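Peer 1: Asp5 to Ala appears in Swiss-Prot as a mutagenesis experiment; the accompanying note says: No change in binding affinity and in lethal dose. Swiss-Prot documents Gln7 to Ala as a published mutagenesis change and attaches the note No change in binding affinity and in lethal dose. According to Swiss-Prot, the mutagenesis experiment Trp12 to Phe carries the annotation: 13.5-fold decrease in binding affinity and more than 8-fold decrease in toxicity. Under mutagenesis, Swiss-Prot gives Ser24 to Ala with this note: 40-fold decrease in binding affinity and no change in lethal dose.
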Amino acid sequence: ACVGDGQRCASWSGPYCCDGYYCSCRSMPYCRCRNNS
């Protein structure tokens with residue numbers, strides 16, 4: 001399963017973002033999925 005917009009993600013181990021999203025780690029300490037459009 002993948003996670004969507006605003007959900008917590010981890011680029012190195014998952015959970016991974018759904019298609020159309022990328023894992024943004026700017027808002028530490030957690031990474032969150034952002035729309036990549």
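We count from 1, first residue shown onward.
Any Cβ shown, glycine's included, is placed from N, Cα and C.
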Peer 1: Could you state the CA-to-CA distance between Asp5 (mutagenesis position) and Trp12 (mutagenesis position) to the nearest Å?
Peer 2: 18
Peer 1: What are the sequence-distant neighbours of Ser24 (mutagenesis position), meaning same chain, six or more residues apart, C-beta distance under 8 angstroms?
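Peer 2: Result: Cys31, Arg32, Cys33, Arg34.
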Peer 1: Check the DSSP secondary structure of Asp5 (mutagenesis position), expressed as helix, strand or coil.
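Peer 2: The residue in question, Asp5 (mutagenesis position), is coil (DSSP, three-state).
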Peer 1: Within 10 angstroms of the C-beta of Asp5 (mutagenesis position), what count of other C-beta atoms is obtained when all protein chains are considered?
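Peer 2: Result for Asp5 (mutagenesis position): 12 neighbouring Cβ atoms inside 10 Å.
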Peer 1: Tell me the Cβ neighbour count for Gln7 (mutagenesis position), meaning other Cβ atoms within 10 Å of its Cβ, over all protein chains shown.
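Peer 2: Gln7 (mutagenesis position): 16 neighbouring Cβ atoms within 10 Å.
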Peer 1: Long-range same-chain neighbours of Trp12 (mutagenesis position), Cβ under 8 Å, sequence gap at least 6?
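Peer 2: In sequence order, no residue meets the Cβ cut-off.
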